[in-house]
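S.K.: I have a structure here, written as structure tokens, and I will follow up with some questions on it.
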Amino acid sequence: MNYIPTQTFYGRRWRPRPAYRPWRVPMQPAPPMVIPELQTPIVQAQQMQQLISAVSALTTKQNGKAPKKPKKKPQKAKAKKNEQQKKNENKKPPPKQKNPAKKKKPGKRERMCMKIENDCIFEVKLDGKVTGYACLVGDKVMKPAHVKGVIDNPDLAKLTYKKSSKYDLECAQIPVHMKSDASKYTHEKPEGHYNWHHGAVQYSGGRFTIPTGAGKPGDSGRPIFDNKGRVVAIVLGGANEGARTALSVVTWTKDMVTRYTPEGTEEWSAALMMCVLANVTFPCSEPACAPCCYEKQPEQTLRMLEDNVDRPGYYDLLEATMTCNNSARHRRSVTKHFNVYKATKPYLAYCADCGDGQFCYSPVAIEKIRDEASDGMIKIQVAAQIGINKGGTHEHNKIRYIAGHDMKEANRDSLQVHTSGVCAIRGTMGHFIVAYCPPGDELKVQFQDAESHTQACKVQYKHAPAPVGREKFTVRPHFGIEVPCTTYQLTTAPTEEEIDMHTPPDIPDITLLSQQSGNVKITAGGKTIRYNCTCGSGNVGTTSSDKTINSCKIAQCHAAVTNHDKWQYTSSFVPRADQLSRKGKVHVPFPLTNSTCRVPVARAPGVTYGKRELTVKLHPDHPTLLTYRSLGADPRPYEEWIDRYVERTIPVTEDGIEYRWGNNPPVRLWAQLTTEGKPHGWPHEIILYYYGLYPAATIAAVSAAGLAVVLSLLASCYMFATARRKCLTPYALTPGAVVPVTLGVLCCAPRAHAASFAESMAYLWDENQTLFWLELATPLAAIIILVCCLKNLLCCCKPLSFLVLVSLGTPVVKSYEHTATIPNVVGFPYKAHIERNGFSPMTLQLEVLGTSLEPTLNLEYITCEYKTVVPSPYIKCCGTSECRSMERPDYQCQVYTGVYPFMWGGAYCFCDTENTQLSEAYVDRSDVCKHDHAAAYKAHTAAMKATIRISYGNLNQTTTAFVNGEHTVTVGGSRFTFGPISTAWTPFDNKIVVYKNDVYNQDFPPYGSGQPGRFGDIQSRTVESKDLYANTALKLSRPSSGTVHVPYTQTPSGFKYWIKERGTSLNDKAPFGCVIKTNPVRAENCAVGNIPVSMDIPDTAFTRVIDAPAVTNLECQVAVCTHSSDFGGIATLTFKTDKPGKCAVHSHSNVATIQEAAVDIKTDGKITLHFSTASASPAFKVSVCSAKTTCMAACEPPKDHIVPYGASHNNQVFPDMSGTAMTWVQRVAGGLGGLTLAAVAVLILVTCVTMRR
């Protein structure tokens, strides 16, 4: 069956009741009775007219205003009525109480829901008891499947229901005649407050929550309404989370039914709980009358409670027997939570230090100290009972305690708790105290008793609360932020925590015996005394009156007070009455709950930005944590607690860093390529510029260039010298040879062996003018040839610029391209230019807005702090006892012989043979485990999900898709498939530990192999499962002589040790800038790898050429350019167009990234673009519609060393060369190359000439 109701059948909605009117509506007089046979048509018409007038008048008066009150007559009538009432009161007083408790009126939300619920919900009953509700929603009737019983409606009860275990619902079609009673439903659930039977329901973060106590078993099936009266969810149960309860609900989305079940949910079906008495079962809330009330039969009532202690309805039975099912008692809500304490009593217990360094049996002995609350509050359990007077009733300012065998009371104002100083007591109830204490190594509790004596007990206890947040403060701040924490909730209402109670032992008291003339007198004093005398025979028994044992001595008798009509706490310092584990249970007040704590925010540090580093000046008011990490592949995490003024220098790279100071939010910064010098200046400025960016590469390049220049000059000089020598050698060896004038000039030959230039040229002019002109043109021709060679060389070298080589290797999306690879970097835009015949080019932009890498987890176990349960020891007087087997974690049991325990009244045993003590202990989960535990997981393949913004044409839409190469999403008619990602990387190891909101890569022991004092010393599948494993090296020790106690040794909690030594979490050291989050465990925004994209874009997404503007004469002029800065370049494009419109803009090289994807074309023919580049001399091709041009710029370095955003361009892999630097290199290389080529040419020519001779 479809569990989504329809909205088709609505004849009416709920009709509000008529408004309440304090006045009485006058009734019309009844018409006289007329016999039908005697009525004439005229009379009938008159009667019909009267009837219509009466109905109209009645309707008008009901909807009209209140009638005016008469002035005299009603007052007299009222006065007479008051007088009559006074007379009646004097005669017979009313049985009502003087101050009856007013019934709480329902609020506006409750009234609204009650009106709607009158029609659409029906009770579900089992054996006459309401167990839940069924709701009419749309065209269906829905009932929770776990609610047992039959709907209290004959038409609905006989329907055939289809059950769904997935949704915990039973569903059937509504009968036709009831469809008008059904409620509408809606899947729209904006965050805010909704209504249900018990008031407001808060909806936030996909969860419905209510104040704890507003819902209870029996509310299953109740609907939750919005303000329009539409059903948004059906309640199934709830999970107690402290101050609030999370509801388990069935609700609807647009297309399907969903069920939300928070952890720890309990079904709210009011199932009938049964208890047993003498093999006869009865409802726990209605105990049998023999016994049924503690005040009438206390001892029998306690035995009945002990027989039912493990039954689910135990607390219903406890409440019923304490209140005796008297409804008048329930109205006293202030004392309701203290009713159970009348069945208990305080006790005296052994205390090793009673404040003066000596042991005693103290009425305020300290049993336990709990410090699980992260806000520093502690909970102390003592032997006295607070908030109860000696009569057993609630009295807030009293403390009742045991003094001997008597119950006494003292003022609560004298109660004090000390560590290194006085503690602030925040709450008290029964055996428990909650207080804020300063750090210390001991704890003492004391009070002034009724005789003004100080009763105290001191124990060794190290109180050093861990800081909440990242600052170790001592005083709650006026201003700060709220962070999650745990605290003890100051409520005395019943909780899920409980303590065991048992029947107290017989208390020996030698003062009950007195010697009188050879006889022993037992003075009962109104108590029941159990006595045992060895003189004579038959001197064993109990008595409630004074008794004399003849011919006996005190040393031969043993007397003890016995009282089994009250419970006392199962203390390890007090023996239990019998070996059987008979016990009762009572709730523990002040439960641990999740809360928020206000923590201070450290003063903002003074920050000085430097070149690729920042200096923070820190002024802590208290120890404050400083952490930082790199956002690259190597995070290099660092943390330090700082308690005084310091300065710290943090290195910053282009990959970015993240630092956090105290409770301030984390700050992310990135370095820019700032430097001194200019990339477009003189050679020394260019060298200084590159030295600031790439010092090692610059030194190597300048050294190599200098060496090349020196070598070139030396080689040229050597070649010229060699050529000169070869030219002059023949003339030097020939006697009388004359060196020609030209050769002499070129080779610097001595003038003595050659004619002058004028004489040589005059001779050639006279003898041969042709040779004259050739001789004159030879040097000129050589110069012209050399210049042409250098020019061609420079033209060939210019295209080999490094910048051009980089740009040539950049992939560009061509026409009909339907695949792409985008970088997995949040905020880094990827753009592709798509050209199709007959269509205007279109720019496709893909930008990753967020990624989530979620591993598949398998929960191995949870671990937390343990508590050691030590039941009261059983002492067998004059005999032996044996250990019993128990299925308890780390259960230990030992029997010690030869013990002679003493209590405050004397020896506990009186016999000639040895006594034995049975000591037991075992381990259980601490009560804090529900709030403070670590979960050990095995992590498997991680699934990546990305949120990507897709822009093309007029479409700009965000979509979420799995990056696996299979998941396809449709955006604006186009289909996109992302993945799989190029790098199969995850920050999570195979084994991880999740603790609160932190994740740790840790190799933990498998289930069942925990070691004492290590992580995993106790293990269980959940915080409530019965499969608890423990290995804590628990060992029992022999009790000290004369003392009742259960000593033991045990390894400290491995979980608490792990908390102190767990190190840095993955949240603070994950590489690639990953942000680790929990619920579910995931890594967000990890900048690693690339995402392949396959797309199918339909033709409808393109613009036809005839519809797009025709752009011609496109030219680009760069006005401002700052490289390595986020869109620090501004380019102005001028063009001509035939009409206005919209054109796609795209850069065809990854040298520059253009911010705009499309621009509006206007008739003025001018647009401005912003671009980002890492090159000092970028040259990139830009297209606007179908027109293209090349933009060339001379960029300057950025001025800001550190910026709070990452770069939006591709970084250069190798050092980039500016155009000016290339020009200087070309000039120097050209000059040196020309000189070297000239030397080579001269040497070759001379060599060739000399070889021909």
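Note: Cβ is positioned from N, Cα and C throughout, glycine not excepted.
Don't look for the substitutions in this one, it keeps the originals.
So Swiss-Prot says this about it:
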ACT_SITE  His146  active site, charge relay system
ACT_SITE  Asp168  active site, charge relay system
ACT_SITE  Ser220  active site, charge relay system
DOMAIN    120-268  domain 'Peptidase S3'
VARIANT   Thr6 to Ser  In strain: Isolate MM 2021
VARIANT   Tyr20 to Phe  In strain: Isolate MM 2021
VARIANT   Met27 to Leu  In strain: Isolate MM 2021
VARIANT   Val382 to Ile  In strain: HuN1
VARIANT   Asn539 to His  In strain: HuN1
VARIANT   Val739 to Ile  In strain: HuN1
S.K.: Expressed to the nearest Å, what is the distance separating His146 (active site, charge relay system) and Val382 (variant position) at their Cα atoms?
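M.R.: Approximately 42 Å lies between the Cα of His146 (active site, charge relay system) and that of Val382 (variant position).
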S.K.: Please report how many Å separate the Cα atom of Ser220 (active site, charge relay system) from that of Asn539 (variant position), as a whole number.
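M.R.: That comes out at 62 Å between the alpha carbons.
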S.K.: Rounded to the nearest angstrom, how far is the Cα of Asn539 (variant position) from the Cα of Val382 (variant position)?
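M.R.: So the alpha carbons of Val382 (variant position) and Asn539 (variant position) sit roughly 38 Å from each other.
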S.K.: Using Cβ atoms only, which residues of the same chain lie under 8 Å from Asp168 (active site, charge relay system) while being at least 6 residues apart in sequence?
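M.R.: Listed in sequence order: Pro144, Ala145, His146, Leu236, Val250, Arg259.
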S.K.: Near Ser220 (active site, charge relay system), how many other Cβ atoms are within 10 Å of its Cβ?
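M.R.: Looking across every protein chain shown, the total is 27.
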S.K.: Compute the average pLDDT of the predicted model within the domain 'Peptidase S3' (120-268).
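M.R.: Averaged over the domain 'Peptidase S3' (120-268), per-residue pLDDT gives 86.
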S.K.: Below 8 Å Cβ to Cβ and six or more residues apart, same chain only. Which residues does that give for Asn539 (variant position)?
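M.R.: In sequence order, the residues whose Cβ lies under 8 Å from that of Asn539 (variant position) (at least 6 apart) are Tyr531, Asn532, Cys533, Ile549, Cys552, Cys557.
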S.K.: Using a 10 Å radius around each Cβ and all protein chains in view, which of these recorded positions has the most neighbours: His146, Val382?
M.R.: Val382
S.K.: Going by DSSP, is Val382 (variant position) sitting in a helix, a strand, or coil?
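M.R.: In the DSSP reduction, Val382 (variant position) maps to strand.
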S.K.: Helix, strand, coil: count each for the residues of the domain 'Peptidase S3' (120-268), based on DSSP.
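M.R.: Helix, strand and coil residues of the domain 'Peptidase S3' (120-268) number 11 helix, 76 strand, 62 coil.
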